[in-house]
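J.: Pulled from Swiss-Prot, these are the listed features:
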type	residues	note
DOMAIN	86-359	domain 'Protein kinase'
BINDING	F92, A93, S94, G95, A96, H97, S98, R99, I100, K113	ATP binding site
MUTAGEN	A109 to V	In suu/ht1-8D; dominant mutation leading to constitutively open stomata and subsequent high stomatal conductance, and impaired stomatal CO(2) responses. Reduced binding and inhibition by MPK4 and MPK12
MUTAGEN	K113 to M	Loss of kinase activity. Impaired MPK12-mediated phosphorylation
MUTAGEN	K113 to W	Loss of kinase activity, induces a disrupted CO(2) response
MUTAGEN	R211 to K	In ht1-1; impairs the ability to control stomatal movements in response to CO(2) probably due to loss of protein kinase activity
ACT_SITE	D212	active site, proton acceptor
Amino acid sequence: MSGLCFNPFRLRWSLRSKLPLEPSLPNLPCNPSSSKTNRYAEAETMEKKRFDSMESWSMILESENVETWEASKGEREEWTADLSQLFIGNKFASGAHSRIYRGIYKQRAVAVKMVRIPTHKEETRAKLEQQFKSEVALLSRLFHPNIVQFIAACKKPPVYCIITEYMSQGNLRMYLNKKEPYSLSIETVLRLALDISRGMEYLHSQGVIHRDLKSNNLLLNDEMRVKVADFGTSCLETQCREAKGNMGTYRWMAPEMIKEKPYTRKVDVYSFGIVLWELTTALLPFQGMTPVQAAFAVAEKNERPPLPASCQPALAHLIKRCWSENPSKRPDFSNIVAVLEKYDECVKEGLPLTSHASLTKTKKAILDHLKGCVTSISSPFSSSSVPVNA
């Protein structure tokens with residue numbers, strides 16, 4: 001904790017005089033000749049300036065009409081986030097409508113994701129609100145070592161926030177960007193891949209499809225363990241099994257999603273195949289292409305990132321299975337975990353990854369041969385064949 005540097009302010013709960021629930025925008029000049037679009041653009045600019053001010057963020061969260069939630073493992077899940085215990089620190093990531101800050105909540109290092117809900121764009125507002133509700137609803141019921149832990153949430157339009165555990169080493173994409181191409185050891189590749197696949201195996205066991213699995217949404221902690229994060233576009237499989245539309249990111253998106261066809265949990269397996277390729281190369285998938293060009297290459301030409309010659313054949317085979325064009329040919333994460341665990345055992349025993357597969361095939365071939373020999377031999381005392389299991 002001592003190493004964290006925080007801004008000298010704290011969100012206090014009702015310690016000041018009552019603040020306005022939502023600071024009003026300055027009056028815009030009335031110009032009969034200006035179009036409605038221009039007026040909305042000016043209003044949006046004013047709102048953005050207000051939102052960009054850290055002071056206004058704290059004012060909104062300090063207001064009395066704040067809906068709060070806090071995760072609990074009891075029979076009844078209650079969310080009672082105590083904002084007097086929340087300290088906001090420095091921003092370390094941002095997006096089009098969100099910012100992520102370091103913070104402390106109840107003496108624990110946390111990440112505070114703040115989402116700005118625009119008031120002048122109805123479609124965007126509805127989409128962001130739904131993503132926020134979905135992420136809170138899903139995260140609050142997920143408990144696994146390889147899933148980022150939800151701690152609390154608060155909602156005060158136009159600012160919504162989600163508080164999760166702080167992952168000090170950033171995301172997997174940042175980690176790979178610092179590495180030389182093809183430089184990760186097979187031990188590291190398998191360790192990271194196992195973390196991801198175990199988290200995804202659990203997620204699918206809970207009936208959840210992530211829909212945006214990528215290196216940017218995989219976070220690393222102090223021990224360099226990976227946790228799956230960012231559930232804004234996730235959904236329960238019963239609610240999105242036959243859903244259409246592309247909710248993920250093109251470079252990692254399965255072809256059926258790009259084509260807006262019905263899809264299943266196997267879209268996550270495809271994305272994992274791309275991530276596994278990233279681990280073996282440390283490169284950005286479809287580097288040199290724009291996201292749209294990458295989507296076209298996958299959907300129309302069935303292209304995939306090139307597998308390097310240095311990639312272990314067994315690992316290359318798994319990657320190809322994961323990103324198969326036919327979803328039914330992609331393995332489940334339970335199978336992926338089992339395969340990676342066997343590969344990990346081979347590496348620890350100093351054996352090549354192909355050894356396990358080769359030994360399995362050899363053993364099966366020997367058993368089949370013996371079975372054929374035994375069943376073809378007739379007993380001298382009986383015309384019946386010798387039982388296989390005799």
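Here the Cβ of each residue, glycine as well, is placed from N, Cα and C on the backbone.
Could you tell me the structural context for the features on the list?
T.: DSSP classifies K113 (mutagenesis position) as strand under the three-state reduction.
Other C-beta atoms found within 10 angstroms of the C-beta of A109 (mutagenesis position) number 16, with every protein chain shown included.
Over all protein chains present, the Cβ of K113 (mutagenesis position) has 22 other Cβ atoms lying within 10 Å.
In the three-state DSSP scheme, R211 (mutagenesis position) falls into the coil class.
When other Cβ atoms within 10 Å of the Cβ of D212 (active site, proton acceptor) are tallied across all protein chains shown, the result is 20.
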J.: Going by a 10 angstroms cut-off between Cβ atoms, which of the recorded positions F92, A96, S98, I100, R211 has the sparsest surroundings?
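T.: Least crowded of the recorded positions F92, A96, S98, I100, R211, by Cβ count within 10 Å, is A96.
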J.: Give the maximum pairwise CA distance in Å, whole number, for the residues F92, A93, S94, G95, A96, H97, S98, R99, I100, K113 listed as binding ATP.
T.: 14
J.: Could you find out if DSSP has S98 (ATP binding site) as helix, strand or coil?
T.: strand
J.: Calculate the distance in Å between the alpha carbons (Cα) of A96 (ATP binding site) and K113 (mutagenesis position), and round it to a whole number.
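T.: With distance taken Cα to Cα, K113 (mutagenesis position) is 13 Å from A96 (ATP binding site).
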J.: Which recorded positions are spatial neighbours of S98 (ATP binding site) here, meaning Cα within 10 Å, out of A109, K113, R211, D212?
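T.: Those close enough are K113.
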